[in-house]
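Colleague: Structure in structure tokens, see below.
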Amino acid sequence: MCSTLKKCGTYRTEVAECHDHGSTFQGRKKGGSSFRDNFDKRSCHYEHGGYERPPSHCQENDGSVEMRDVHKDQQLRHTPYSIRCERRMKWHSEDEIRITTWRNRKPPERKMSQNTQDGYTRNWFKVTIPYGIKYDKAWLMNSIQSHCSDRFTPVDFHYVRNRACFFVQDASAASALKDVSYKIYDDENQKICIFVNHSTAPYSVKNKLKPGQMEMLKLTMNKRYNVSQQALDLQNLRFDPDLMGRDIDIILNRRNCMAATLKIIERNFPELLSLNLCNNKLYQLDGLSDITEKAPKVKTLNLSKNKLESAWELGKVKGLKLEELWLEGNPLCSTFSDQSAYVSAIRDCFPKLLRLDGRELSAPVIVDIDSSETMKPCKENFTGSETLKHLVLQFLQQYYSIYDSGDRQGLLGAYHDEACFSLAIPFDPKDSAPSSLCKYFEDSRNMKTLKDPYLKGELLRRTKRDIVDSLSALPKTQHDLSSILVDVWCQTERMLCFSVNGVFKEVEGQSQGSVLAFTRTFIATPGSSSSLCIVNDELFVRDASPQETQSAFSIPVSTLSSSSEPSLSQEQQEMVQAFSAQSGMKLEWSQKCLQDNEWNYTRAGQAFTMLQTEGKIPAEAFKQIS
């Protein structure tokens with residue numbers, strides 16, 4: 001055993017990884033593999049390749065760096081530590097990821113920072129989080145930092161297979177990070193384990209750009225910056241004439257190059273709104289993930305004509321609140337069955353996206369919540385605060401605006417990833433009388449008439465993509481917003497339950513113009529982006545009564561009403577009619593103008609005149625002259 005120790009060194013110089021699936025402990029077999037055999041050679045790609053395309057095998061020079069460190073460390077150890085007599089265990093798996101530890105003994109740390117190689121201190125540690133790929137970088141780093149007794153600066157955060165990894169250069173921070181293991185719980189109440197191991201300096205540190213190179217890169221980026229538009233054009237950066245003339249090779253797939261670029265952006269372009277990374281042969285976005293801290297105000301990102309193969313890469317920069325994104329020319333674009341699926345996948349990462357590859361998208365449903373306003377329990381009808389009323393009514397206004405637009409993909413942002421939706425109708429297929437409900441029959445999950453247990457499960461739509469796809473397949477509609485009543489019947493700090501009643505008409509097909517009534521029950525929670533997020537949606541559709549049909553769409557109103565909020569008074573209705581006659585605007589636009597000016601007729605008239613002079617009132621606001 002002692003000879004084995006001599007050959008392999010101690011725990012602190014070995015690389016430890018964690019198996020991502022199932023692993024078992026077992027004693028080290030006689031003649032078992034040494035540290036050389038246990039080293040995961042796939043890490044050569046990151047450690048010494050800086051995120052360039054992984055070669056078919058690691059080069060000999062690349063693979064020898066850490067081996068040289070291990071043998072070099074042996075010269076520092078002359079004291080026969082008692083650790084040599086401890087029992088040695090090996091945790092291995094089919095995935096070739098192994099961890100070698102010593103039981104009942106912490107690694108000696110007093111000499112961790114003594115050795116140097118090529119001018120770089122060896123006081124570096126690699127932190128590995130198994131299954132880390134499941135977690136958002138910002139959440140993971142904040143969670144670890146909040147539990148860690150020492151402040152630390154993560155370097156080169158990246159994902160390898162389904163693990164998250166980063167580096168720290170502080171022995172005390174490394175020790176504190178070890179203590180955090182199994183102290184953090186994720187959303188599924190699973191403990192998060194953390195492994196910390198001695199490492200060589202990360203790629204971006206060992207290959208850091210020299211001051212002269214940084215200065216030249218900064219000058220090049222300054223030339224490419226548009227001050228008026230706050231836009232930085234870095235397309236085809238590697239072949240920039242100024243950089244090539246100085247023999248400076250900037251490859252943005254390399255971590256050191258991307259890190260240098262983001263550092264210059266942070267220091268020189270803090271108000272950056274638009275970044276163009278077109279045609280840089282990017283096949284991964286690990287290096288770009290730091291942009292969420294370095295340039296958080298970016299609204300437009302151009303990643304077209306690169307080598308991105310999966311939409312999953314975009315999750316690494318989903319912290320940006322993008323409004324415009326370009327991806328055309330990437331292999332990932334051809335992985336979707338149709339445009340709708342493509343838009344859905346991209347909007348999963350960027351819910352506020354308005355334009356994709358230059359095409360306008362339907363406006364997403366995102367309603368900001370006043371975080372200082374706590375929802376208090378309520379048993380009565382809609383008797384909550386005015387803030388709560390405004391929140392719900394504004395949400396519904398936007399929701400049905402998109403629902404009736406003809407493209408319902410914009411509703412993705414309104415639903416939780418694992419939301420549920422069901423539709424039911426009081427429809428008997430044996431009824432010979434024609435009905436507008438026929439189109440809803442095959443999606444109906446009416447438990448009174450549905451007996452097949454398999455269909456009961458199939459007709460319950462799960463996940464927001466399935467829900468929006470199901471809604472998109474339903475007939476196109478126009479809802480009468482003036483008919484809608486809202487009843488908030490349950491409120492807590494983490495949940496809001498409300499029902500919506502009203503009528504709508506179909507706007508296409510054989511049933512065009514048919515009026516139907518509906519009841520919709522929503523259960524929602526505060527979303528991750530300070531938005532209202534639907535977790536459960538039940539829709540009940542029926543034929544409208546003669547009275548409902550007669551009154552439907554008789555008085556166009558642009559805002560919703562709640563069951564505790566009275567409709568317009570007689571005086572207000574007369575003001576709307578008079579304002580419409582004088583301005584030539586439709587009733588709903590006239591009402592909005594009056595409401596915006598607190599029903600002050602004179603002030604509303606002045607506002608109308610000013611906006612009309614400036615050409616800011618759209619043509620659809622005015623009545624059509626036949």
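Here the Cβ of each residue, glycine as well, is placed from N, Cα and C on the backbone.
At each noted site, the model still has the original residue.
Sequence annotations record features per position, and here Swiss-Prot assigns domain 'RRM' to 124-203. According to Swiss-Prot, the feature domain 'NTF2' maps to 391-541, an assignment based on sequence analysis. Annotation source Swiss-Prot lists domain 'TAP-C' at 570-625, citing sequence analysis. Recorded in Swiss-Prot as a mutagenesis result, Glu598 to Ala carries the remark: Has no effect on FG-nucleoporin binding. One entry in Swiss-Prot concerns the mutagenesis experiment Trp599 to Ala. Its note says: Suppresses FG-nucleoporin binding. Mutagenesis annotation in Swiss-Prot: Asn600 to Ala, described as Has no effect on FG-nucleoporin binding; the structure shown retains the original residue.
Could you place the listed features in the three-dimensional structure?
Modeller: Mean model confidence for the domain 'RRM' (124-203) is a pLDDT of 88.
Using a 10 Å radius centred on the Cβ of Glu598 (mutagenesis position) and all shown protein chains, the other Cβ atoms total 8. The secondary structure of Glu598 (mutagenesis position), as reduced to three states from DSSP, is coil rather than helix or strand.
Long-range Cβ neighbours of Asn600 (mutagenesis position) (same chain, at least 6 residues apart, Cβ-Cβ under 8 Å): Leu594.
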Colleague: Trp599 (mutagenesis position) has how many other Cβ neighbours within 10 Å of its own Cβ?
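Modeller: So the number of other Cβ atoms within 10 Å of Trp599 (mutagenesis position) is 16.
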